[in-house]
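Q: First the structure, then my questions, so here it is.
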Amino acid sequence: MADNDSLDQFLAAAIDAAKKAGQIIRKGFYETKHVEHKGQVDLVTETDKGCEELVFNHLKQLFPNHKFIGEETTAAFGVTELTDEPTWIVDPLDGTTNFVHGFPFVCVSIGLTIGKVPVVGVVYNPIMEELFTGVQGKGAFLNGKRIKVSAQSELLTALLVTEAGTKRDKATLDDTTNRINSLLTKVRSLRMSGSCALDLCGVACGRVDIFYELGFGGPWDIAAGIVIVKEAGGLIFDPSGKDLDITSQRIAASNASLKELFAEALRLTGA
């Protein structure tokens with residue numbers, strides 16, 4: 001495991017890369033977009049590709065021996081295996097559909113894993129000027145101010161956030177809507193922001209109490225947010241209530257009081 005000085009160095013590099021990528025996102029947000037389809041509703045823009053190239057080039061110059069996993073390179077060349085080596089896991093533009101529509105929940109997400117464990121996380125929304133950071137053992141912050149998860153202890157008064165994903169086959173849609181219908185009877189209300197990384201940050205700073213998603217894109221959606229939630233005092237787990245597998249495309253997050261209550265509610269939906 002890296003020492004504290006190394007973690008601070010990694011964090012500083014990730015923040016620098018995120019802010020540079022943020023400039024590209026901010027510029028592109030207000031311009032006409034060139035949009036390509038990765039699936040029926042899954043989109044990619046030149047901004048996604050440009051940001052990933054910028055972030056990787058910046059970090060590779062500083063840490064040439066580290067490994068790299070990114071959403072767009074993975075989409076083009078296939079899944080890169082996560083090893084124990086220091087690995088930067090990057091979503092250059094989480095919330096691409098939001099970006100295309102001019103909805104300001106967009107961000108760059110940069111996480112670093114060592115021994116397959118996320119230890120540094122940076123999530124930056126350049127439209128709303130919010131920089132979320134977390135380092136293992138050092139706390140989580142929003143624009144430099146320490147954040148923590150909510151103290152909510154009852155499901156019925158909890159605010160839940162989730163996402164509908166990009167699959168539109170009938171079986172998946174039926175499962176998704178049936179699950180949401182069931183959960184809406186157990187929580188105060190439900191939100192969808194369109195960004196997995198920002199949903200995790202929402203749990204970390206107490207804006208929402210619970211997050212879950214089944215079938216998101218890959219580890220780049222969650223690597224940074226995992227650190228930020230944990231360092232804010234929250235729990236990250238598989239929606240079944242078991243330990244998270246970062247490569248499983250299943251995740252849930254909450255405070256300690258709500259974890260078992262929510263996991264049981266999800267189990268009753270068949271998740």
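Glycine is no exception: its Cβ is also placed from the backbone N, Cα and C atoms.
Because the structure is a prediction, the values reported are computed rather than measured.
This is the feature table in Swiss-Prot:
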BINDING   Glu71, Leu93, Asp94, Gly95, Thr96, Gly194, Ser195, Cys196, Glu213, Asp221  substrate binding site
BINDING   Glu71, Asp91, Leu93  Mg(2+) 1 binding site
BINDING   Asp91, Asp94, Asp221  Mg(2+) 2 binding site
MUTAGEN   Pro92 to Leu  In vtc4-1; low levels of ascorbate
Q: If I restrict to non-local contacts, at least six residues apart, and a C-beta distance under 8 angstroms, what lies near Asp94 (substrate binding site) in its own chain?
A: Val106, Cys107, Val108, Ser109, Val123, Ser195, Cys196, Ala197, Leu198, Trp220, Asp221
Q: Work out the three-state DSSP category of Thr96 (substrate binding site).
A: helix
Q: Could you check the binding-site residues Glu71, Asp91, Glu213, Asp221 and say which one's CB has the most other CB atoms within 10 Å?
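A: Max Cβ neighbours within 10 Å, all protein chains included: Asp91.
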Q: List the other residues in this chain whose Cβ sits within 8 Å of the Cβ centroid of the Mg(2+) 1 site residues Glu71, Asp91, Leu93, in sequence order.
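A: Same chain, not in Glu71, Asp91, Leu93, Cβ within 8 Å: Asp48, Cys51, Glu52, Gly70, Glu72, Val90, Pro92, Asp94, Thr96, Val108, Ser109, Gly217, Trp220, Asp221.
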Q: Report the member of Thr96, Ser195 (the binding-site residues) whose C-beta atom has the most other C-beta atoms within 10 angstroms.
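A: Answer by Cβ density within 10 Å: Ser195.
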Q: Whole-number Å distance between the CA of Pro92 (mutagenesis position) and the CA of Glu71 (substrate binding site)?
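A: Spelling it out, the Cα of Pro92 (mutagenesis position) and the Cα of Glu71 (substrate binding site) are 7 Å apart.
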Q: Pop the Cα-Cα gap between Glu71 (substrate binding site) and Asp91 (Mg(2+) 1 binding site) into the table, whole Å please.
A: 6
Q: Compute the C-alpha separation of Glu71 (substrate binding site) from Leu93 (Mg(2+) 1 binding site), stating it in Å without decimals.
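A: Here the two Cα atoms lie 9 Å apart.
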Q: Can you tell me the CA-to-CA distance separating Glu213 (substrate binding site) and Leu93 (Mg(2+) 1 binding site), as a whole number of Å?
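A: Given the Cα positions, Glu213 (substrate binding site) is 18 Å from Leu93 (Mg(2+) 1 binding site).
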Q: Excluding Asp91, Asp94, Asp221, please set out which residues of the same chain place their CB within 8 Å of the center of the CB atoms of the Mg(2+) 2 site, keeping sequence order.
A: Glu71, Leu93, Gly95, Cys107, Ser109, Ser195, Cys196, Ala197, Phe216, Gly217, Trp220, Ile222
